[in-house]
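Chemist: In Swiss-Prot, a published mutagenesis experiment is listed as Cys60 to Ala, annotated Does not affect glutathionylation. Looking at Swiss-Prot, the entry for mutagenesis of Cys62 to Ala says: Loss of glutathionylation and loss of ability to reduce glutathionylation of ATP1B1. According to Swiss-Prot, the mutagenesis experiment Lys63 to Gly carries this note: Loss of glutathionylation and loss of ability to reduce glutathionylation of ATP1B1. Quoted from Swiss-Prot for the published mutagenesis Ser83 to Ala: Loss of phosphorylation. Decreased affinity of the sodium/potassium-transporting ATPase for Na(+). Among the mutagenesis entries in Swiss-Prot is Ser83 to Glu, noted as: Phosphomimetic mutant which reduces binding to ATP1A1 and increases FXYD1 oligomerization. Ser88 to Glu appears in Swiss-Prot as a mutagenesis experiment; the accompanying note says: Phosphomimetic mutant which reduces binding to ATP1A1 and increases FXYD1 oligomerization. One entry in Swiss-Prot concerns the mutagenesis experiment Ser88 to Ala. Its note says: Loss of phosphorylation. Decreased affinity of the sodium/potassium-transporting ATPase for Na(+). In Swiss-Prot, a mutagenesis experiment is listed as Thr89 to Ala, annotated with the note Loss of phosphorylation.
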Amino acid sequence: MAPLHHILVLCVGFLTTATAEAPQEHDPFTYDYQSLRIGGLIIAGILFILGILIVLSRRCRCKFNQQQRTGEPDEEEGTFRSSIRRLSTRRR
């Protein structure tokens, strides 16, 4: 019975060493999602406040509706404006 007892102790010893935590290597695919979430919320909050400040400052105007003035009005612009005036006076 002694050899069976030794084999049983040897098997239990192997199992404990196999299940013991080995030194873990750094896994490059393990991320800290809590700090990533907090950082994202901080950046989103800063961008939101910056957007509100830009809208309230009224410095950002629509550029597509403003034309560069060269000094002389375009001929087409003058005829277009006059045609609009003519149409608006007819409706009254």
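FYI, residue positions are counted from 1 along the chain as it appears here.
Any Cβ shown, glycine's included, is placed from N, Cα and C.
Where a substitution is noted, the model still shows the residue that was there originally.
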Chemist: Determine the Cβ neighbour count for Ser88 (mutagenesis position): the number of other Cβ atoms within 10 Å of its Cβ.
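Modeler: 9, counting other Cβ atoms within 10 Å of Ser88 (mutagenesis position).
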Chemist: Where does Thr89 (mutagenesis position) sit in the DSSP three-state scheme?
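Modeler: In the DSSP reduction, Thr89 (mutagenesis position) maps to helix.
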Chemist: Report, as a single number, how many Cβ atoms besides its own are within 10 Å of the Cβ of Thr89 (mutagenesis position).
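Modeler: Total other Cβ atoms inside 10 Å, all chains included: 8.
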